[in-house]
Amino acid sequence: MYKDLEGKVVVITGSSTGLGKSMAIRFATEKAKVVVNYRSKEDEANSVLEEIKKVGGEAIAVKGDVTVESDVINLVQSAIKEFGKLDVMINNAGLENPVSSHEMSLSDWNKVIDTNLTGAFLGSREAIKYFVENDIKGTVINMSSVHEKIPWPLFVHYAASKGGMKLMTETLALEYAPKGIRVNNIGPGAINTPINAEKFADPEQRADVESMIPMGYIGEPEEIAAVAAWLASSEASYVTGITLFADGGMTQYPSFQAGRG
C-alpha cells in the first residue's frame, strides 16, 4: 500500500475490462478516487464500479472513445468536475488484430494507430495541460508493450504504435521534467486478460508462449496493476521517461538461456 495515493484522482482509459479493470480496483484499494472509462459496454463499467464499492472505493464511469478528441477532453474534465482535480492519467486503452502487412488496409492501420498511439497522446496532452495550468506535479502512465522492443509479424500496426509510444513518452518526460511532471510507460508481456483467453486456453499455444518467458509463467493483470500503483506513488518520485517491462523476462532474449546462441 502507498499512503500517498489516498485521495489522489486517477483516470484510466479502457478500464471496464482487462488490465484497466485491475488497475481501477488496485487504485481503489489504495483509497484513490477512480474514473473508469469505457467505449461502449456500460454494463462492464458498472460491474467495475460495483467491485470498487466492495473494497470501499469511490469511482465514476465516463463513456468515451479515445480516438475522439472531444471525448478525451470530456473524460479529463469529468474527473475534475466530479473530484475537483486530476493527479494521475493512465492511458491504457488499446487494441490489436493480426493482419499480414502486405494485405493490411489503411483502415486496419489507422484504427490501431489512432487508438493505441493517438489516443495516448490525447490523454497525455489533456492531463499535462491541466498539470501545467494548475502547477501540479502530476503523473502520466502509458500502457506500452514488450512490442515496443520486440518485432511482431502480422502486427506491424501494433508494434509501430508501441514503438511510437516509447519515444512519445520519453519526449514528454524530457519536456515536462522541469515542472515535476513524470511520464512513464509500462511494458507488459503475456498477461491473462480476456483478449488472450481463447489463445491461452489452448494447451499447445499456452506452452508455446510460456517457452518465451524465462520466468516460465503467464502474468496476471494484478501484477501489472501493482507496477502502475508504484509508478504513480511517491516511491517512484525520481523515475521518469522509462518503460518498466513487466514481462517475466520476455524482453531478455530467452532463446539465449542456458548458453544457447
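Don't overthink the numbers, they just go from 1 along the chain as shown.
The backbone N, Cα and C atoms fix where each Cβ goes, and this holds for glycine too.
Just the original residues are modelled here, none of the noted substitutions.
Record features, source Swiss-Prot:
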BINDING   11-35  NADP(+) binding site
MUTAGEN   GLU96 to Ala, Gly or Lys  Heat stable
MUTAGEN   ASP108 to Asn  Heat stable
MUTAGEN   VAL112 to Ala  Heat stable
BINDING   SER145  substrate binding site
ACT_SITE  TYR158  active site, proton acceptor
Lowest local Cβ density among GLU96, ASP108, which the record lists as mutagenesis positions, within 10 Å: ASP108
Proximal but sequence-remote residues of the same chain as VAL112 (mutagenesis position) (Cβ under 8 Å, at least 6 apart): LEU95, GLU96, ASN97, HIS157, TYR158, SER161
DSSP state at VAL35 (NADP(+) binding site), helix/strand/coil: strand
Nearest-integer angstrom distance between the alpha carbons (Cα) of SER15 (NADP(+) binding site) and the residue listed as 'substrate binding site': 17
Coarse DSSP state, helix versus strand versus coil, of GLU96 (mutagenesis position): coil
Three-state secondary structure, which DSSP defines for SER145 (substrate binding site): coil
Surrounding CB atoms that lie within 10 Å of the CB of MET23 (NADP(+) binding site), all protein chains: 30
